Structure formats: C-alpha cells, structure tokens
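Chemist: When I checked Swiss-Prot for this same protein, it listed these features:
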- 105-162: domain 'COS' (DOMAIN)
- 164-268: domain 'Fibronectin type-III' (DOMAIN)
- 268-477: domain 'B30.2/SPRY' (DOMAIN)
- S313 to D: Reduced ability to associate with microtubules; when associated with D-317; E-322 and D-324 (MUTAGEN)
- S313 to A: In mitosis, remained associated with microtubules; when associated with A-317; A-322 and A-324 (MUTAGEN)
- S317 to D: Reduced ability to associate with microtubules; when associated with D-313; E-322 and D-324 (MUTAGEN)
- T322 to A: In mitosis, remained associated with microtubules; when associated with A-313; A-317 and A-324 (MUTAGEN)
- T322 to E: Reduced ability to associate with microtubules; when associated with D-313; D-317 and D-324 (MUTAGEN)
- S324 to D: Reduced ability to associate with microtubules; when associated with D-313; D-317 and E-322 (MUTAGEN)
- S324 to A: In mitosis, remained associated with microtubules; when associated with A-313; A-317 and A-322 (MUTAGEN)
Amino acid sequence: MEEQREALRKIIKTLAVKNEEIQSFIYSLKQMLLNVEANSAKVQEDLEAEFQSLFSLLEELKEGMLMKIKQDRASRTYELQNQLAACTRALESSEELLETANQTLQAMDSEDFPQAAKQIKDGVTMAPAFRLSLKAKVSDNMSHLMVDFAQERQMLQALKFLPVPSAPVIDLAESLVADNCVTLVWRMPDEDSKIDHYVLEYRRTNFEGPPRLKEDQPWMVIEGIRQTEYTLTGLKFDMKYMNFRVKACNKAVAGEFSEPVTLETPAFMFRLDASTSHQNLRVDDLSVEWDAMGGKVQDIKAREKDGKGRTASPINSPARGTPSPKRMPSGRGGRDRFTAESYTVLGDTLIDGGEHYWEVRYEPDSKAFGVGVAYRSLGRFEQLGKTAASWCLHVNNWLQVSFTAKHANKVKVLDAPVPDCLGVHCDFHQGLLSFYNARTKQVLHTFKTRFTQPLLPAFTVWCGSFQVTTGLQVPSAVRCLQKRGSATSSSNTSLT
C-alpha cells in the first residue's frame, strides 16, 4: 500500500510538472498569436511607408528632370530665335545692297556713277551679312537629356525584404562563470559580414533548465556589443541560475534571439538571523548597528506587556526615541538570543559541506568587531572565539588596539595591517577557515581543524556597525592560494 501511495505521489508530481509546462506553452502560443497580429501590422505599415517614400522620391526626380529639359529647351530656343532674327535683318540689308548695285550698274554712263559705286562698296564693307556667323550657336541635339533606367528598373525589380541575421549559437563550452563574473561566448552559424553589433539579454532565476516565460525578474539588456563574446562583471549571485540570450543586428534589422541558455551561478547566500542577535544589536537584513538602548527598550516593553511600569516614558526619553531591533523568524527561538556580553548575531544558513565565501565591511571606529563561524550550539552567553564552538578574527579598538585570531579561548596576535573589509573562506570538508584582506586577497590567518557539526556565519560588534556582502563566489585568487598550500602555516596549529 505504501509503495502504491508513493508511486501515486510521483505520478501526481509528474502530472503537475507536465501541466505547468503545457500551461506555459499555451501562454506562449497565445502570446505569439498576439505578436503575429501586431508585428504583421507593423511591417505592413513600414512597407507602405517605404514604397510611398520611393514614389515621392521618383516624383521629385521626375519633376526635376522635366524642369531641366524645359530650361534647356527655353535656352536653346532663345539663342536660335535671336540668331534667326539677326540673320533675317542681315539678309534684308544684303538684298537692298544687291538691288542698288544692279541699278547703279545699269546707269554706268551717268556722271554720278563713280560716286554711287563708291557708296555701294562702302555699304558692302559695313554690311551685317559679312560680319554674321553662319554657324548655329546651339545644337538641336537633345541626346544629353535622354535617360536609360534599365539598371534602376532591375534594381527596383530586385526589391525584397531585408536579409535578417541568423540567430547566434551560444557556446557553453567556452563560456565561464567565475569570480562573480560571467563570460558568454557565441558564434554565428553562417558567415555574415553585414552584422553590425549584438544585443545580449540576461536575467536571474532560481529555476534550472530552459528559461520560463513567466519570471519575476526582468531581462537586462546590453547593446552595441561588437565581438562574439562579452563579460559581465561585479555581479551578485543572489539566485541559483542566470538565463542568457543573444541576437545579431545589421544596420537595419535585428535577427531572432539565440536559443536561451541557463548557467548555474553557485554562491553562498545568507541573511543575518535577527532572532539570534543580542538586544543591543539592531539587525537589518545584512547590516548591524550597535544600539546601546536596545535592551532597555525591550525591558520597558516587556514590563508594559505584563502590566508593570505602565507609566509612559517622557516624550524626549531615549526609550521612547529609540526603536526596538528588527526581528526575523528563526528556529532558534527567543530563548537562544545572545545576551550579557556576547554581542553576537548569526547567519541564517547552515554550512555543512563545500566551499563558501563572504565579505564584511565594518566601521573603523567600532570599539570591537569580530567575524568568523560557530556551531549552532554556541551558548547564548558565550563570546566568539572563547569556546571550542567558534572561530573568529577579532579587532579591538578599545583602550589598546589589537588584531587577533581566536578559538577555544586561545589568542594569536596577527602581524598585519587591519583592513576595513575582510573576506572569509570556509572549506568545510578540508577543515579550513581562512581570512583575507578582501581588497588585496592577502591571507591574514587560517584555522585548520575538523568541523564536527554544521556551521553558521557569526559576527560580533560593540559600539559600532558592519555590513555583510553575500552572493559571492570563492575568488580564483583564494582557490590558487589554497592549492599552493600558502594559506596554511605551522603557527596556526595552536588555535585549531
């Protein structure tokens, strides 16, 4: 019966997953139908606009060329008409001289003949007919204004839709996730010299496998990529995976997106568990601030709840002006809250295997600050590093400045400048807990031990504040140092 029940549960789970996939696909099909209508209307509108632009351009060219013909015809007509008028006048003058010369020749016996002959000779010399060019000033040939649009007609006949770039193919073998950076590499299935740039889109997700259509996280867009690879830097991996897709663009149009891929982005994510914190610590997600009145405010509220001390605080009293620490639900319960001089707060995520890395930046003016790890069983009165259940690096700015590594109430003074940002690397299976200058990755100290219980990130602060950064991968520099064995030293054995 139990086996049948378990088999039925598996069937139900399989059906539920399949139903979700089908629903997602139905949503995709409906969205595609809407997109087909919208996109076809858009491209039809664009096509009509392009042809209208061509019609307008051809009409403008036609008007301009007709105007050129009309201007050339008017200019030639004007020149020929002027030349015709001049020739007509010259011909009339020449005919008059010819008639006069014939008449004078017939009157050779007249005593006026010599004088008349001389006048005719002088008239011929000055006659327009002998100064007139008998070559037309312009040609009647209009061949320079003829056109042959055969080539252009062929070009118009060759009009077609733009060639769309092929969808790129993302090369998972060459892509890399490391140091909170993602290098994505892709290639084109066919050589295309007209590609101008690429567009990369990515988003965070907690779901493995093909990207889902309905996601809470939006696609982030990077445009103008000229190469077939791109590196995203300075990422915070606060989700388990990232989706990626790429499309190619030429000068006019973008192609289809590549098949989306999902890359795993392993990193250690946790928040501070406010329910474990000392009452003098004001906890807000990943930051902590010392609150000297925190405990007193809680005591006042507790008495008011019990019906004791119902007298209201003065309007300007610290108790009224200081808010209580922010609380978060946790399995530890209120009874396990750190108290007395253990100004401690723990992370909310257990470390029970693998390698993990996080960083913490503390206020340099803090009188005391500590960072490390602890077993969940760390007592509520116990301070970090003073029991066998915790390991930490401790900075003390009160009275005398000190920078120490602490475990099981043993202390090692560190001979190194105190950085304002510390990196913590925990390799659970190897039993290594290393502290680094987060900026330079200089090793400050390494505990080498054997962890017998799951660990929690642990922090302590007195009269100060700090900010934790999670979602970080183990830096490559840290891995290299660990492989070379330079992260350990014989002097650390006394604190294991």
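Just so it is clear, glycine is given a Cβ too, placed from its N, Cα and C backbone atoms.
Just so you know, the substitutions we noted aren't modelled in this structure.
Describe the structural surroundings of these features, if you would.
Modeler: Across the domain 'COS' (105-162), mean pLDDT in this model comes to 82.
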Chemist: Which numbers of helix, strand and coil residues does DSSP report for the domain 'Fibronectin type-III' (164-268)?
Modeler: 0 helix, 46 strand, 59 coil
Chemist: Could you give me three numbers for the domain 'COS' (105-162), the DSSP helix, strand and coil residue counts?
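Modeler: The counts are 30 helix, 0 strand, 28 coil.
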